[in-house]
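Noted in Swiss-Prot for the protein shown:
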type	residues	note
BINDING	His76, Arg80, Thr257, Arg259, His315, Cys317	heme binding site
MUTAGEN	Asp77 to Arg	1.4-fold reduction in styrene epoxidation activity. 13-fold increase in lauric acid hydroxylation activity
MUTAGEN	Thr213 to Ala	1.2-fold reduction in styrene epoxidation activity. No effect on thermostability
MUTAGEN	Thr213 to Val	147-fold reduction in styrene epoxidation activity. No effect on thermostability
MUTAGEN	Thr213 to Phe	Loss of styrene epoxidation activity. No effect on thermostability
MUTAGEN	Thr213 to Ser	5-fold reduction in styrene epoxidation activity. No effect on thermostability
MUTAGEN	Thr213 to Trp	19-fold reduction in styrene epoxidation activity. No effect on thermostability
MUTAGEN	Thr214 to Ala	2.7-fold increase in styrene epoxidation activity. No effect on thermostability
MUTAGEN	Thr214 to Val	3-fold increase in styrene epoxidation activity. 6-fold increase in lauric acid hydroxylation activity. No effect on thermostability
Amino acid sequence: MYDWFSEMRKKDPVYYDGNIWQVFSYRYTKEVLNNFSKFSSDLTGYHERLEDLRNGKIRFDIPTRYTMLTSDPPLHDELRSMSADIFSPQKLQTLETFIRETTRSLLDSIDPREDDIVKKLAVPLPIIVISKILGLPIEDKEKFKEWSDLVAFRLGKPGEIFELGKKYLELIGYVKDHLNSGTEVVSRVVNSNLSDIEKLGYIILLLIAGNETTTNLISNSVIDFTRFNLWQRIREENLYLKAIEEALRYSPPVMRTVRKTKERVKLGDQTIEEGEYVRVWIASANRDEEVFHDGEKFIPDRNPNPHLSFGSGIHLCLGAPLARLEARIAIEEFSKRFRHIEILDTEKVPNEVLNGYKRLVVRLKSNE
């Protein structure tokens, strides 16, 4: 795929494939992400659907349609402001000890002879942390993972659609049951002027949005640092922060995203009509040689590193500071405990949007 990205950046950085516009270069990807006045994140007719729901024209809808990810200003700004402070440096500082202790406990459960570190570390860590932030029972983490996969992948054969619908209703019911027993941020949402479905969507987004991406960031970092034999250098030169940023660039947890044009738009040499869908390839933009010297090469101390893996503009990922903190602590503690990592088996996430591993089986030797 990356060979195709490289070819398209040179030949057709903005390309129409007969169905959807595709963007490959850093310059135009960033332009689409930043220009919310021309490129909308509302891909589902958010406002129209919400109005129909309130008027009773729609009896049931999926709450995750109604979030800051799928809205434009001014509603987007209102939604984002309600939880911005929980990801502030001051708030995250209070979580560092909890994250480190949780990471050490999870590492204790790993069998160094052979074990799956996606299952034992990369999956549970972000779920446990967001559960604490929201005041939800940590013992329900297995349910959170199942629901997270459901919302992230939205996969299913025709015969499985009914079962998927039942699981989605379970998720909605769970969030409803805990709306009045959460922490300050949950109370803030409950007491806001949002509609009931917006409140549900908001809490569901906070609960699961960062799980898959943080899991992918941790597992991708382990893969990249092992593949390029970088663990010793990262330890000795204390390159954890820069190396994780490079893993974000080189192996982004999210490969692409989509916007919809609000008006006729000129992008590069192409003219895109109003109402067209535009797919921007973050994974391609992150290796654009016009921005990243030796973009196809993994450089653990790369600086500067203006990758787009957490987005750009008003939709820059709200939870990015938390994801970075979790990944840094996970990699630090993992690296301190194990000096040799042998990858035995892997299984990729079956999804062209998310980039990560369902399984990452390793053999480890401790530093003792």
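Quick reminder: no glycine exception, Cβ is built from N, Cα and C everywhere.
Here the original residues stay in place, and none of the substitutions has been built in.
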(request) State the three-class DSSP label for Thr257 (heme binding site), counting H, G and I as helix, E and B as strand, and everything else as coil. (result) strand
(message) According to DSSP, collapsed to three classes, what secondary structure does Cys317 (heme binding site) have?
(response) coil
(request) Output the one of Thr213, Thr214, Thr257 that, of all these recorded positions, has the highest number of other Cβ atoms within 10 Å of its Cβ. (result) Thr214
(request) Would you measure the largest Cα separation among His76, Arg80, Thr257, Arg259, His315, Cys317 for the heme site and round it to whole Å? (result) 19
(request) Any same-chain residues 6+ apart from Cys317 (heme binding site) with CB under 8 Å of its CB? Would you list them in sequence order, or say none? (result) Thr213, Phe310, Gly311, Ala323
(message) With DSSP assignments reduced to helix, strand and coil, which class does Arg80 (heme binding site) get?
(response) helix
(message) Counting across all protein chains present, how many other Cβ atoms fall within 10 Å of the Cβ of His76 (heme binding site)?
(response) 20
(message) Given a 10 Å Cβ-Cβ cut-off, pick out the one of the binding-site residues Arg80, Arg259, His315 that has the most other Cβ atoms nearby.
(response) Arg259
(message) List every residue in the same chain as Asp77 (mutagenesis position), at least 6 positions away in sequence, whose Cβ is under 8 Å from its Cβ.
(response) Ile314
